[in-house]
Structure formats: C-alpha cells, structure tokens
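Arg25 to Lys appears in Swiss-Prot as a published mutagenesis result, with the remark: Abolishes toxicity. The NAD(+) binding site annotation in Swiss-Prot covers 25-39. Under its mutagenesis entries, Swiss-Prot includes Val71 to Asp or Glu with the note: Abolishes toxicity. A mutagenesis experiment is reported in Swiss-Prot for this position, Arg72 to Ala or Lys, and the note states: No effect. Quoting Swiss-Prot on the mutagenesis of Tyr77 to Met: No effect. Under its mutagenesis entries, Swiss-Prot includes Ser81 to Lys with the note: Abolishes toxicity. Experimental mutagenesis at this site is recorded by Swiss-Prot as Ala90 to Glu, His or Arg, annotated: No effect. While the structure shown retains the original residue, Swiss-Prot records the mutagenesis experiment His125 to Glu with this note: Strongly reduces toxicity. Quoted from Swiss-Prot for the published natural variant Glu130 to Lys: In inactive mutant. Annotation source Swiss-Prot lists active site at Glu130.
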Amino acid sequence: MKNITFIFFILLASPLYANGDRLYRADSRPPDEIKRSGGLMPRGHNEYFDRGTQMNINLYDHARGTQTGFVRYDDGYVSTSLSLRSAHLAGQSILSGYSTYYIYVIATAPNMFNVNDVLGVYSPHPYEQEVSALGGIPYSQIYGWYRVNFGVIDERLHRNREYRDRYYRNLNIAPAEDGYRLAGFPPDHQAWREEPWIHHAPQGCGNSSRTITGDTCNEETQNLSTIYLREYQSKVKRQIFSDYQSEVDIYNRIRDEL
C-alpha cells in the first residue's frame, strides 16, 4: 500500500498528470449537493433564477474575477483545471478553510474553452491552466470525484453512477478559433486590433462598426455567447433523444422476436 501511495503522489506531482478527455474542479460541496443542484452550475445561474439578474457570459470578465479575487456574482462560466495537480493546488489555496473538499473529474465538451488559448497573452492568470465551461456542467457530465482530507487526496476515484458516457464520448473542448469572438475584451482593448482576434471581432468591438440594432461590443458578445450555448445544449438534447429512440427501437425489436 505504501508503494501504491508513493507512485500515486509522484504522478500527482507531475504537470503531465492530465487526461486529454478529462478536466478537474476542486469544490467544497459534496456530491449529493452537486446532484441536487443539477451539476456544477455557474454562480450567475442562481442569481438569474433567484433575482432575475442576467448572467455575464463574458470569458475575459470571468477570467479576471472581481477586484477582491472572488467569483463574480453574475458569472456565467464554471472554472475547471487541465490536470488533477492544478485542481489540487487550487483547492489548497481557495478551500484551505475546509478540512474536506472534493475534486470532481469531468468529461470534456464543446461548451468549454481553454482560457490561455482564447485570451493568449491577455490571460490574467495563465499559471492556473484553466478551462472554463460556458453555462456550467450537468451532473451527467461528471465522471466521478476524489475526496481530499486535510490536503491529502484519497487514492480511490468514486465513480458517478449517473455519468452518461454515451452523451459525451468523443467530445472535446472547443477549439480556440471558436472562442476568439467570445473572448469578451472591452470595446477599445488593443487585442481587437491584433492577431488572431482582429479577424473575429464582434460588431462594435475594436475597429468593427456597430450592429444595425446599435448593440454595444459587450451586448454583441453576450448575444453571440448565448447563441453558442443554446446550439451546444440543443446538440446534447438531440443526442439524448437519439440514444433514447435507439433504446426504444432495440426494445421493440427484441419484443417482436420473442
């Protein structure tokens, strides 16, 4: 057992300890609470339903956070890490007041953006190796979790019985090109006049002209992000319906053969 533990923490200490189709998030909430919430939802999700506050789905605002370093109250993204090690370091920093917390293992999907790839040199915290999930992470997308007690990660990965591999199999995070127009830089930010963002600037951003409706740069970014999120959600729903229909067809075929 000592040898197994030793090997586990050697792997944990390596920056390469990452799975290409898995992401990680440290969170103080236990799995049953996450399940009741429907998954790992952005803070702005609750604000929207409780107070009618519009979610801010601006990646640059999300990455910067607030001036005090905390998550924005209207944030429309959920932060994850590329590696277990990065998530553990984040947990030890922001959850140091908890004797027990969890690191959730999450399947990748196209509503997720590598912050450093999208924001490039303007990424405010590049060392965090963050991948942000637009609109949150459903419970069915959570592969499992590790329990962390007094800073030590439990060796056992607890599998989520409600994880649906067939929904997320072969899905990857969004390519950086999909995220450039959703970057969310302020209207006059120099990034909109530089490569690669200059070719993806929404109307009203940088040197791009205003929209016909007169929307500002921020409003246009919000609109584009909303459209992107809805298209992704529709894709997942179609996949769920397709799988359900396939199961019904199989059931009917077996019934007819009996």
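Placement of Cβ uses the backbone N, Cα and C atoms for every residue, glycine included.
Original residues fill every noted site, and no substitution is shown.
Closest to Ser81 (mutagenesis position) by Cα-Cα distance, out of the binding-site residues Asp27, Arg29, Pro31, Lys35, Ser37, is Asp27. Distance noted between the C-alpha atoms of Pro31 (NAD(+) binding site) and His125 (mutagenesis position) is 28 Å. With Ala90 (mutagenesis position) as the anchor, the candidate binding-site residues are Arg29, Lys35, Ser37, Gly39, and the one with the nearest CA is Arg29.
Proximity of Gly39 (NAD(+) binding site) to non-local residues of its own chain (separation of 6 or more, Cβ distance below 8 Å) is seen for Gly136, Ile137, Pro138, Tyr139, Ser140, Gln141, Ile142, given in sequence order. Figure note: comparing Cβ neighbours within 10 Å for the recorded positions Arg25, Arg29, Lys35, His125, the maximum is reached by Arg25. Glu33 (NAD(+) binding site) sits 29 Å from His125 (mutagenesis position), taking the CA atoms of both as reference points. Geometry remark: Arg29 (NAD(+) binding site) versus Tyr77 (mutagenesis position), CA distance 17 Å. Local packing around the Cβ, expressed as the count of other Cβ atoms within 10 angstroms, is greatest for Ser81 among the recorded positions Ser37, Ser81.
Geometry remark: Arg25 (mutagenesis position) versus Glu130 (variant position), CA distance 10 Å. Remark: of the recorded positions Asp27, Glu33, Glu130, the most isolated position is Glu33 (fewest other Cβ atoms within 10 Å of its Cβ). The two recorded residues, Lys35 (NAD(+) binding site) and Tyr77 (mutagenesis position), have Cα atoms 18 Å apart. According to DSSP, His125 (mutagenesis position) is assigned to coil rather than to any helix or strand. Look at Ser37 (NAD(+) binding site): DSSP puts it in coil.
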